[in-house]
Amino acid sequence: MERGRGMGKTALLAVLCLCLRGAAGSDPEAEMNFEGIESKFSLRTPAEPDEDVCYLVPGQMDSLAQCNFNHTSKTFVVIHGWTVTGMYESWVPKLVDALYKREPDSNVIVVDWLVRAQQHYPVSAAYTKLVGKDVAMFIDWMEEKFNYPLNNVHLLGYSLGAHAAGIAGSLTKKKVNRITGLDPAGPTFEYADAPIRLSPDDADFVDVLHTYTRGSPDRSIGIQKPVGHIDIYPNGGGFQPGCNLGEALRLIAEKGFSDVDQLVKCSHERSIHLFIDSLLYEEKPSMAYRCNTKEAFEKGLCLSCRKNRCNNLGYKVNRVRTKRNTKMYLKTRAQMPYKVFHYQVKIHFFGKTNVTKVDQPFLISLYGTLDESENIPFTLPEVSSNKTFSFLIYTEVDIGDLLMLKLQWEKDTFFSWSDWWTPFAFTIQRVRVKSGETQKKVVFCSRDGSSRLGKGEEAAIFVKCLEQPVSRKRGGAKKASKENSAHESA
């Protein structure tokens, strides 16, 4: 009897232990099947950002200790895109190095899915589902086994890797903190449903850079539609400054589309370098502005920072979440640092006769307290008498507070008999300029009350008016505000 009671207690304790283990989920490795994971997770080091020194292996606890994984710091997970060579591209170590320079104590993990990424594009695109699943299982393992907070996890995916990051975020048991999509791939994803591509629901915050969205939506290298909480389109999301369009077209004509990977690389990959720029040049953040269309942005109608209408590009983006996707635009330089300074210019052209000219070339020069920027070219699609025109210009240097500007109307590159018989000229009294970066507005006056602006003639000079008008009539101000808000709203 004593033996029987003892055996009963032992059996009862065993059952109780099993129940407790099952309820607490204390053995996640028993519940997870890591055998199907083909992606590799390389924990890069600051000393060797271009080398796969140590791999973290899901299900193997000792790999975390062997690779010196920091359990108390941020973790960046970098996911590359489609590859022709089957090798890492040169941007990978550059991004790793920049992340460590900004966050020295962090963990920077590079996801290696090169074998799957080297297939024909449609095949590799389909593999993003499996890669996303691999990454999700890896993240869940870290969270469940070590109670690693997913608030410390930031996924960064380029091209196809952006969609793999989105799928991973949708599959984790708890949401990761942030996903940054670096020009997410367009083909096969432009019209895809949210579960199989990057979407705002995949993380607490999703920000996206679109740098190569040329052509029809189904043929655009980068996805055109907004897929995050904030979607930023540098230079309209089209061809990027410094990327030689003429050379690309020449190579296409000579070699066809066999080398398309190299031809589109410059603009497509610019998304990565813009993010790297935000890591390295913390003191020179690029500013983006909310706008409905790039056409409205080109007119300078969206340089407002009211109610979160402007934001930093890249790492230090302000996390603004709205009910709808927020589209933002900005201009950049051709190389690092990419920051420029945006200005809206408004001019009213007075004329005795009703004259309209199209596609007119102009030059504007700005002079300020810190520097100057001369002969900035811009083209007005239309110039008409007795009408106000607004347009966007930008400078690559910080001019400081504006003091003076010059405006010149260039001659056409072709000869026009009408210009010879009836030379065109307008009268300008004032020029209004608004800075996007400082939000300051300045009104410039002609020294003589009004200045003649003639085609091919000398530049008209305007200086800062002695008395800056506060505002127009209240009704007019409200109307102007409503018009700008219509363009800026997302």
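First residue shown is number 1, and so on along the chain.
Note that Cβ sites are derived from N, Cα and C of the backbone, with glycine treated the same way.
None of the listed substitutions appears in this model.
Lifted from Swiss-Prot, the feature list:
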ACT_SITE  Ser159  active site, nucleophile
ACT_SITE  Asp183  active site, charge relay system
ACT_SITE  His268  active site, charge relay system
MUTAGEN   Arg306 to Gln  Some loss of heparin-binding ability; when associated with Q-307 and Q-309
MUTAGEN   Lys307 to Gln  Some loss of heparin-binding ability; when associated with Q-306 and Q-309
MUTAGEN   Arg309 to Gln  Some loss of heparin-binding ability; when associated with Q-306 and Q-307
MUTAGEN   Lys346 to Asn  Reduced heparin-binding ability and some decrease in specific enzymatic activity
MUTAGEN   Arg430 to Asn  Reduced heparin-binding ability and some reduction in specific enzymatic activity. Almost complete loss of heparin binding and greatly reduced specific enzymatic activity; when associated with N-432 and N-434
BINDING   Arg430, Val431, Arg432, Val433, Lys434, Ser435, Gly436, Glu437, Thr438, Gln439, Lys440, Lys441  heparin binding site
MUTAGEN   Arg432 to Asn  Reduced heparin-binding ability. Almost complete loss of heparin binding and greatly reduced specific enzymatic activity; when associated with N-430 and N-434
MUTAGEN   Lys434 to Asn  Reduced heparin-binding ability. Almost complete loss of heparin binding and greatly reduced specific enzymatic activity; when associated with N-430 and N-432
MUTAGEN   Lys440 to Asn  No change in heparin-binding activity nor in specific enzymatic activity. Reduced heparin-binding activity and decreased specific enzymatic activity; when associated with N-441
MUTAGEN   Lys441 to Asn  Reduced heparin-binding activity and decreased specific enzymatic activity. No further reduction of heparin-binding nor of specific enzymatic activity; when associated with N-440
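This view paints the features noted in Swiss-Prot onto the structure.
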residue: Ser159; record: active site, nucleophile; Cβ contacts under 8 Å, 6 or more apart: His80, Gly81, Trp82, Leu182, Asp183, Pro184, Ala185, Gly222, His268
residue: Lys307; record: mutagenesis position; Cβ contacts under 8 Å, 6 or more apart: none
residue: Arg430; record: mutagenesis position; Cβ contacts under 8 Å, 6 or more apart: His348, Val443, Phe444, Cys445, Ser446, Phe462, Cys465
residue: Arg432; record: mutagenesis position; Cβ contacts under 8 Å, 6 or more apart: Val345, Lys346, Ile347, Lys441, Val442, Val443, Phe444
residue: Lys434; record: mutagenesis position; Cβ contacts under 8 Å, 6 or more apart: Gly300, Leu303, Tyr343, Gln344, Lys440, Lys441, Val442
residue: Thr438; record: heparin binding site; Cβ contacts under 8 Å, 6 or more apart: none
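Cβ-based neighbour count (10 Å, all protein chains) for His268 (active site, charge relay system) stands at 24. Cα to Cα, Arg306 (mutagenesis position) and Gly436 (heparin binding site) are separated by 11 Å.
If you measure from the Cα atom of Gly436 (heparin binding site) to that of Arg309 (mutagenesis position), you get 11 Å. Its Cβ placed at the centre, Lys441 (mutagenesis position) has 15 other Cβ atoms within 10 Å. Classification of Arg309 (mutagenesis position) by DSSP places it in coil, neither helical nor stranded. In the structure as shown, the Cβ atom of Asp183 (active site, charge relay system) sits within 10 Å of 29 other Cβ atoms.
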